[in-house]
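Everything on this sheet refers to the single structure shown next.
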Amino acid sequence: MEEGGDFDNYYGADNQSECEYTDWKSSGALIPAIYMLVFLLGTTGNGLVLWTVFRSSREKRRSADIFIASLAVADLTFVVTLPLWATYTYRDYDWPFGTFFCKLSSYLIFVNMYASVFCLTGLSFDRYLAIVRPVANARLRLRVSGAVATAVLWVLAALLAMPVMVLRTTGDLENTTKVQCYMDYSMVATVSSEWAWEVGLGVSSTTVGFVVPFTIMLTCYFFIAQTIAGHFRKERIEGLRKRRRLLSIIVVLVVTFALCWMPYHLVKTLYMLGSLLHWPCDFDLFLMNIFPYCTCISYVNSCLNPFLYAFFDPRFRQACTSMLCCGQSRCAGTSHSSSGEKSASYSSGHSQGPGPNMGKGGEQMHEKSIPYSQETLVVD
């Protein structure tokens, strides 16, 4: 396979060298334009999420807020590398930034992939505890703080992405003046066994970075939906609107994650398995040509997360409004009176402010532990 393919931005595959790819063309300015759009939206959106979380007082933050902030950090760390990849793609896969940035930017891609999905899984589990098991798991949620959990997730993500840092390098493409950023397995494998390393790393990253976390998220949201539906069956008719709203948001969160990442992992896995299954060259070429677009779709997730996990919350929107019209007199009152409380815990599971149902330290008293009352996404 030609080393200029976008697959080689990640693995440097060469498992179907018997096929001819002379008809393959790069995507010109389209893919770089998408990368830069994701860069602009991702830096703005994730920066706004971090600003909203950390402007609140520490005692008002809950574990879900830490997961939200960690997710934003992962996405922000990744999107700042996109100008490098946009340049690389625009130059028809000619890397001008040297070996160090080849290693670092590639490493950050995979750290982001693992850290993001782990944070989403942690957030899903946090919602599960808050809605399905609010009383029985209260002590667990207090013992294992969001900060400790996210620290463990980040360490795990950094370790899982380490093969990319070690094996990534740059080299001249044969018979051209182009410099490629690719995975070099020669330091750990013979030529005949490189495909095994490639397939092993590719399949394992899909399993650990998508299949297992997505299964956990689906399980959490299944029990959340079941609990919400069971509760609202006891409510009056007007409660049906809240049920539909919450359940639809849950569906949007899960489906969006799947739509963004499933094409990437599916196409990547199919291509990697080509060494074993010997796909026809036409199908192999098809996989290689659509992979750059699947990659773009997965990257878009890094700029959608702020909207999906924060902008659905009216309290977060209030905080954004307070910031955007910070210098205007018409917003001064709102900014001083409500932004501190309303932006303190915009994430799901812990966003109810002090009130008649709050105990010491702002902990929720369980008046039968109404599940939906702990879910910000149903606030009118």
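Heads up, the Cβ atoms here are built off N, Cα and C, so glycines get one too.
What you see is the original sequence, not a version with the noted changes.
Within 10 Å of the C-beta of F100 (mutagenesis position) we count 9 further C-beta atoms, all protein chains included. As a published mutagenesis entry, F100 to A appears in Swiss-Prot alongside the note: No change in protein expression level. Decreased protein expression level; when associated with A-97, A-98, A-99 and A-101.
A mutagenesis experiment is reported in Swiss-Prot for this position, I109 to A, and the note states: Strong decrease in beta-arresting signaling after APLN/apelin-13 induction. No change in G(i) signaling after APLN/apelin-13 induction.
For F110 to A, Swiss-Prot lists a mutagenesis experiment annotated as follows: No change in APELA potency. No change in APLN/apelin-13 potency. Decreased G(i) signaling and no change in beta-arresting signaling after APLN/apelin-13 induction. Listed in sequence order, L160, A161, V164, S205 are the same-chain residues six or more apart from F110 (mutagenesis position) with CB atoms under 8 A from its CB.
Within 10 Å of the C-beta atom of R168 (mutagenesis position) sit 23 other C-beta atoms, taking all shown protein chains into account. Listed in Swiss-Prot is the mutagenesis experiment R168 to A, annotated as follows: Loss of APELA signaling. Loss of APELA signaling.
Quoting Swiss-Prot on the mutagenesis of Y185 to A: Decreased APLN/apelin-13 potency. Classification of Y185 (mutagenesis position) by DSSP places it within a helix.
In Swiss-Prot, the entry for mutagenesis Y271 to A states: Decreased APLN/apelin-13 potency. The structure shown retains the original residue. DSSP assigns Y271 (mutagenesis position) to a helical segment in the three-state reduction.
Sequence-distant neighbours of Y299 (mutagenesis position) (same chain, 6+ apart, CB under 8 A from its CB) are I34, Y35, V38, V79, L82. Quoting Swiss-Prot on the mutagenesis of Y299 to A: Decreased G(i) signalingafter APLN/apelin-13 induction. No change in beta-arresting signaling after APLN/apelin-13 induction.
For the pair R168 (mutagenesis position) and I109 (mutagenesis position), the C-alpha distance works out to 12 angstrom. Calculated from their C-alpha atoms, the gap between F100 (mutagenesis position) and Y185 (mutagenesis position) amounts to 17 Å. Around Y271 (mutagenesis position), a 10 Å sphere centred on its CB holds 27 further CB atoms from the protein chains shown. Here the Cβ of I109 (mutagenesis position) has 21 other Cβ atoms within 10 Å, regardless of which shown protein chain they belong to.
Put simply, Y185 (mutagenesis position) is 19 Å from I109 (mutagenesis position) when counted between their Cα atoms.
Residue density at Y185 (mutagenesis position): 21 other Cβ atoms are found within 10 A of its Cβ, drawing on all protein chains shown.
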